[in-house]
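Asker: Not my notes, these are from Swiss-Prot:
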DOMAIN    109-189  domain 'RRM'
MUTAGEN   Leu16 to Ala or Glu  Abolishes interaction with E2 ubiquitin ligases
MUTAGEN   Cys17 to Ala  Abolishes interaction with E2 ubiquitin ligases
MUTAGEN   Met18 to Ala  Strongly reduces interaction with E2 ubiquitin ligases
MUTAGEN   Cys33 to Arg  Abolishes interaction with E2 ubiquitin ligases
MUTAGEN   Trp42 to Ala  Strongly reduces interaction with E2 ubiquitin ligases
MUTAGEN   Arg44 to Ala or Glu  Strongly reduces interaction with E2 ubiquitin ligases
MUTAGEN   Glu49 to Lys  Strongly reduced interaction with UBE2D2
Amino acid sequence: MSRSPDAKEDPVECPLCMEPLEIDDINFFPCTCGYQICRFCWHRIRTDENGLCPACRKPYPEDPAVYKPLSQEELQRIKNEKKQKQNERKQKISENRKHLASVRVVQKNLVFVVGLSQRLADPEVLKRPEYFGKFGKIHKVVINNSTSYAGSQGPSASAYVTYIRSEDALRAIQCVNNVVVDGRTLKASLGTTKYCSYFLKNMQCPKPDCMYLHELGDEAASFTKEEMQAGKHQEYEQKLLQELYKLNPNFLQLSTGSVDKNKNKVTPLQRYDTPIDKPSDSLSIGNGDNSQQISNSDTPSPPPGLSKSNPVIPISSSNHSARSPFEGAVTESQSLFSDNFRHPNPIPSGLPPFPSSPQTSSDWPTAPEPQSLFTSETIPVSSSTDWQAAFGFGSSKQPEDDLGFDPFDVTRKALADLIEKELSVQDQPSLSPTSLQNSSSHTTTAKGPGSGFLHPAAATNANSLNSTFSVLPQRFPQFQQHRAVYNSFSFPGQAARYPWMAFPRNSIMHLNHTANPTSNSNFLDLNLPPQHNTGLGGIPVAGEEEVKVSTMPLSTSSHSLQQGQQPTSLHTTVA
């Protein structure tokens, strides 16, 4: 860029390095063509490059073509003029920002709460998950203990809660506003911030953690004191609520609980989708300071001493001494997020009704719970449903969102099917020829009315018959496991050596059951497949024998025992 030596303009930038020209470079023109550069670039071109002028490509002479150093008077004059211009610029900015002293800017992520009792006037308390921490991540909490907000309820504290996200602040306002706690009605709204006095003076603020504004805020969110008295800032808040509701209709519903990997604790999970007039049926599992709400409308009645809306079950015995953080508070005080609200928050104009009410948060405790299970090792119950409720088991009725899968029911049906299949099996392991020889050698087949029954030939044959019965469980181990249930295959009593022989033949009930699942047969009823056998002396029998061992069912056996009869009979059919 060329300029004449006599030009009296403001310093400009060097065309090569784009740095402002210093005062000494104002009258420096190294080339006869009048192309002005700074002395630093001129020295670099001559020493490190080709030494040619960037404009006319002529070699630079040893001495600059025009160089007139400024005198001290000229330097002082230039400095004074520059300072004066800077002061004028600052004054102009201050005059433009002077009207901002009475302007307040609504902060979308700042919640202002009025009406806090002294018990709640603690930043660490308000940051807890039971309180404002449940709505989102909090950046900072500032408590104002000034009594300027005191009303008919007496002096109270106010708090500024700054959230990371603006939607968390709106959710907190909808859930906390007009809630009665400790006999005081809380009022919550978006907070406003004024401009820093140093910013209004166009000066650097010395406070690193200054909470005031140091830059111009949104014009739509800026309101004067007169406009705020007219409620303009509340209209802006309702507008933000409408916009957020259009983007996310379920913004009042908190996100699902998550597990902290470091502490292995469940973070709070709260849902605000229960109507105001219906108390929430939920199961609260407490562990330390954290709690988890599980919605369950079909849960049976809780144990005595616990409210139905919030039964508490301790997870570990080490936390039995856990209490609400507010020891010494009045027990009758209402919970901040209970459903007993005196002034429900109005729905913004122009919006359809919310699918969920914001006033159903019931986990902001104000006093120790009087009948909590944390104080006792036992759980009082009065019915079977109480046990189910005490240990977290729901009723048999499936919730709407359940898939209808009941592991116990499926297992029970599978076991019943397995037993039915065992009863319907027709092909069982056959007896060995030796056992058939023993049984046939000790029994005789009689003809007549009593044919078909096994009659002992001698007293010793009864011992053989007893040994035959004792061998059956060993040869059929699959029936051994059912002996505790079906015990009709035993010989009761020791009144005589062979008491069953003393009964008349007509008093013994003839049982000829076949093992099929539809009949009233005992599971020990055996249909043995026909097989070849040898008679006495090793002579083979031409025909095939079908041996059927039948026992009395459980019901028939008990009936026979009441009449003093022998419940067991052995029936052999020879084909």
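Cβ from N, Cα, C; glycine included.
Context for these features, please: burial, neighbours, distances.
Answerer: A mean pLDDT of 85 is what the model gives for the domain 'RRM' (109-189).
Here the Cβ of Leu16 (mutagenesis position) has 15 other Cβ atoms within 10 Å, regardless of which shown protein chain they belong to. A coil conformation is recorded for Leu16 (mutagenesis position) in the three-state DSSP classification, outside any helix or strand.
All protein chains considered, the CB of Cys17 (mutagenesis position) has 12 other CB atoms within 10 Å.
Taking the Cβ of Met18 (mutagenesis position) as reference, no residue of its chain lies under 8 Å away while being at least six apart in sequence.
Following the DSSP three-state reduction, the secondary structure of Cys33 (mutagenesis position) is coil.
With a cut-off of 8 Å between CB atoms and residues at least 6 apart in sequence, the same chain places Phe28, Pro30, Tyr60, Pro64 near Trp42 (mutagenesis position), listed in sequence order.
Around Arg44 (mutagenesis position), there are no C-beta neighbours below 8 angstroms that are at least 6 residues distant in the chain.
Glu49 (mutagenesis position) falls outside any helix or strand according to DSSP and counts as coil. Sequence-distant neighbours of Glu49 (mutagenesis position) (same chain, six or more apart, CB under 8 Å from its CB) are absent.
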Asker: Rounded to an integer, what is the Cα-Cα distance in Å between Cys17 (mutagenesis position) and Cys33 (mutagenesis position)?
Answerer: 20
Asker: About how far apart, in whole Å, are the alpha carbons (Cα) of Cys33 (mutagenesis position) and Leu16 (mutagenesis position)?
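Answerer: Between the alpha carbons of Cys33 (mutagenesis position) and Leu16 (mutagenesis position) there are 16 Å.
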Asker: How does the domain 'RRM' (109-189) divide up by DSSP, counting helix, then strand, then coil residues?
Answerer: 21 helix, 31 strand, 29 coil
Asker: Return the count of C-beta atoms lying within 10 angstroms of the C-beta of Cys33 (mutagenesis position), excluding that atom itself.
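Answerer: There are 14 of them.
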